[in-house]
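Colleague: Questions regarding the structure given below will be posed in turn.
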Amino acid sequence: MRLWKAVVVTLAFMSVDICVTTAIYVFSHLDRSLLEDIRHFNIFDSVLDLWAACLYRSCLLLGATIGVAKNSALGPRRLRASWLVITLVCLFVGIYAMVKLLLFSEVRRPIRDPWFWALFVWTYISLGASFLLWWLLSTVRPGTQALEPGAATEAEGFPGSGRPPPEQASGATLQKLLSYTKPDVAFLVAASFFLIVAALGETFLPYYTGRAIDGIVIQKSMDQFSTAVVIVCLLAIGSSFAAGIRGGIFTLIFARLNIRLRNCLFRSLVSQETSFFDENRTGDLISRLTSDTTMVSDLVSQNINVFLRNTVKVTGVVVFMFSLSWQLSLVTFMGFPIIMMVSNIYGKYYKRLSKEVQNALARASNTAEETISAMKTVRSFANEEEEAEVYLRKLQQVYKLNRKEAAAYMYYVWGSGLTLLVVQVSILYYGGHLVISGQMTSGNLIAFIIYEFVLGDCMESVGSVYSGLMQGVGAAEKVFEFIDRQPTMVHDGSLAPDHLEGRVDFENVTFTYRTRPHTQVLQNVSFSLSPGKVTALVGPSGSGKSSCVNILENFYPLEGGRVLLDGKPISAYDHKYLHRVISLVSQEPVLFARSITDNISYGLPTVPFEMVVEAAQKANAHGFIMELQDGYSTETGEKGAQLSGGQKQRVAMARALVRNPPVLILDEATSALDAESEYLIQQAIHGNLQKHTVLIIAHRLSTVEHAHLIVVLDKGRVVQQGTHQQLLAQGGLYAKLVQRQMLGLQPAADFTAGHNEPVANGSHKA
């Protein structure tokens, strides 16, 4: 809001507030002057103190207005920082007005003074307006012309207001979370019905308990006592039955919510671009998918159930409390604003802690996942104890945050518990006074005390609900952060021709990984893959060979240049079609915890078993598969753990061949095979794939030398192209690599794909 509007509105209200309060005070004290009222002030009879409270809040608003007017940049920030001050002032004045009403009721029974009621009502209207005006002044936009020059420069660096406040963000997250329950509207209606029935039944129990006591103590009638007891029994049975149904339905609703959330999150994750998985660790993503979604559904289901139940109960309890004694009801409600404020402060702090705990748990989960998935490596270095220590340190970080949560909860229980104790003692004392003075019966007092305990339990539950909801909302924000994330690389191509020759052209390709923005992996790389020909990529480790494979698979966007498939950019092809016509067999193939048949036919909707067997035979996998106990139905285990390295590579080769792909990529695909198996695979490549485009990355000379074209890469550039004999005749890098390998002077890594280029979850190959 603009500065001048906020100032005018605030000053106008202050004038109206002072005039109205003063007029009411004057008309209510026509029989004595102001000085006489001050000299002989009587708290039971005078409203001078309420008039003074009006002047005090007007002074606060005037000071806030001047501060914002003199410095429209820093002033609103200071007002936001002093929210607690205005809250406490309004809270104190509101409670004092209730006390004033009770004091007046002791000397004027009933209170029929219209001026007192006018001032009492106006006090609460003015308090609400003062609170809103304080908020209005705190929202004056920085940069609005101020009365004092230089104020804007003083506030440089003031944070923008584009981000919604935490309360608004939490409310939006909760609303979004509940929107996922729309398919269960019928269940929600049924659960709400039984919730209302159960809550109303529980609400009537204290009332009829009081009737039973009055039947004994006052009427001394066994009939009235028996009738009240029967009603209490029926109410208890009915409410228990309804509560059971309510709980069961709510549990079902939020179990369905959990499934829905996990499904949406998983679908969002698998649709992200490949670089997303380079930047986010697997353990963090798994933590979001498992622990966070479970926490969201469990906490939200439990707390919404409790919140709705207690809201209905509070409504009924308040009605009965006022019907029994409005004076005791006012005493009761004096303490609840304090409890609500304490709950609000605690809830905000707990929400922040909850986010930190979830992040710490995700880091611990990532450490555990990394260690367990690489257990053979850990054991080969005898590093079990050190890994356990690392995991323990991560858990200790979680424990430190848990201690903060425990301390915060302890202080919250102290504050709310002491406030409730003060309220209960006040009710007991003042209620005894009302019974002795004949203003209420002993049965009504006992019923009221029971209602007060019920109300206290409800408010305590609502307080814990708030902290629980904040914890659930904190986890939900992280879940929705991934659900709502739009991939930066969208696979929206639509080309899916019936016939594809398989010609691939790299034209001046320049490429940089997002995780290494200052390092160009490929620089103006150009070469072609021809149909029916085998092309080999050769070069030292880190030269960019596997990056070419990643680009051909359309895993990453290009920085410059383009990659064409049959003359069309690969990004123009349909995602499923592209990966059906281009098949990759990597050095470390990944098999899924499924049968061998399912692994070979992975990604294809329907594949005849005969085609699976034929592909396995071409990959020299059929023999060992038939030797397994369950043959093609054998479960490969997690990541193919039940198979040897060579067996996994042959199954992966069969998975690629079953597609009969126009373009086949072999990235170190025979590195784990023995000489005989490699020979058979080579025969399959050169003998059965004449009409296919084959790209090979290999370190063995026997694999490379038979290629129709060899492309030599060095430091991201193409330095040589030609056949094996041509490149040897030219000399240069290729000849050096061959010579060193033949003489045993260079490790085989010279011809490898290099293990520094990005693959999933942050490991890089170059």
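In case you wondered, yes, glycine gets a Cβ from its N, Cα and C as well.
Sequence unchanged from the original; the noted substitutions are absent.
Here's the feature list from Swiss-Prot:
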type	residues	note
MUTAGEN	Asp17 to Asn	Loss of lysosomal localization. Does not affect interaction between coreABCB9 and TMD0 domains. Does not affect dimerization. Does not affect peptide transport activity. Decreases interaction with YIF1B
MUTAGEN	Asp45 to Lys	Loss of lysosomal localization; when assosiated with K-49. Loss of lysosomal localization; when assosiated with K-49 and D-100. Does not affect peptide transport activity; when assosiated with K-49 and D-100
MUTAGEN	Asp49 to Lys	Loss of lysosomal localization; when assosiated with K-45. Loss of lysosomal localization; when assosiated with K-45 and D-100. Does not affect peptide transport activity; when assosiated with K-45 and D-100
MUTAGEN	Arg57 to Ala	Decreases lysosomal localization. Loss of lysosomal localization; when associated with A-100
MUTAGEN	Arg57 to Asp	Loss of lysosomal localization. Does not affect lysosomal localization; when associated with R-17. Does not affect interaction between coreABCB9 and TMD0 domains. Does not affect interaction between coreABCB9 and TMD0 domains; when associated with R-17
DOMAIN	188-471	domain 'ABC transmembrane type-1'
DOMAIN	504-740	domain 'ABC transporter'
BINDING	Gly539, Pro540, Ser541, Gly542, Ser543, Gly544, Lys545, Ser546	ATP binding site
MUTAGEN	His699 to Ala	Loss of peptide transport activity; whena ssociated with A-545
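I'd like these features described in context: how deep, what's nearby, how far apart.
Modeller: The number of other Cβ atoms within 10 Å of the Cβ belonging to Asp17 (mutagenesis position), over all protein chains shown, comes to 22.
When other Cβ atoms within 10 Å of the Cβ of Asp45 (mutagenesis position) are tallied across all protein chains shown, the result is 15. A coil conformation is recorded for Asp45 (mutagenesis position) in the three-state DSSP classification, outside any helix or strand.
All chains included, 13 other C-beta atoms sit within 10 angstroms of the C-beta of Asp49 (mutagenesis position).
Around Arg57 (mutagenesis position), a 10 Å sphere centred on its CB holds 24 further CB atoms from the protein chains shown.
Classification of Gly542 (ATP binding site) by DSSP places it in coil, neither helical nor stranded.
In this view, His699 (mutagenesis position) is surrounded by 21 other Cβ atoms within 10 Å of its Cβ, with every protein chain counted.
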Colleague: If you measure Lys545 (ATP binding site) to Asp49 (mutagenesis position) at Cα, how many Å is it?
Modeller: 84
Colleague: Just to be sure I understand the packing, how many Cβ atoms besides its own are within 10 Å of the Cβ of Gly539 (ATP binding site)?
Modeller: 28
Colleague: Roughly how many Å separate the Cα of Ser541 (ATP binding site) from that of His699 (mutagenesis position), to the nearest whole number?
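Modeller: Approximately 10 Å lies between the Cα of Ser541 (ATP binding site) and that of His699 (mutagenesis position).
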Colleague: Check the Cα-Cα distances from Asp45 (mutagenesis position) to the recorded positions Pro540, Gly542, Ser543, His699 and tell me which is shortest.
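Modeller: Nearest candidate: Gly542.
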Colleague: Among the mutagenesis positions listed here (Asp17, Asp49, Arg57, His699), which has the Cα closest to the Cα of Ser546 (ATP binding site)?
Modeller: His699
Colleague: Checking the contact step here: among the mutagenesis positions Asp17, Asp49, Arg57, His699, which have a Cα within 10 Å of the Cα of Gly539 (ATP binding site)?
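Modeller: So the list reads His699.
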Colleague: Let me know the most crowded of the binding-site residues, choosing from Pro540, Gly542 and counting other Cβ atoms within 10 Å.
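Modeller: The most densely surrounded of these binding-site residues is Gly542.
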Colleague: Determine, to the nearest whole angstrom, how far the Cα atom of Pro540 (ATP binding site) is from the Cα atom of His699 (mutagenesis position).
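Modeller: That separation, Cα to Cα, works out to 10 Å.
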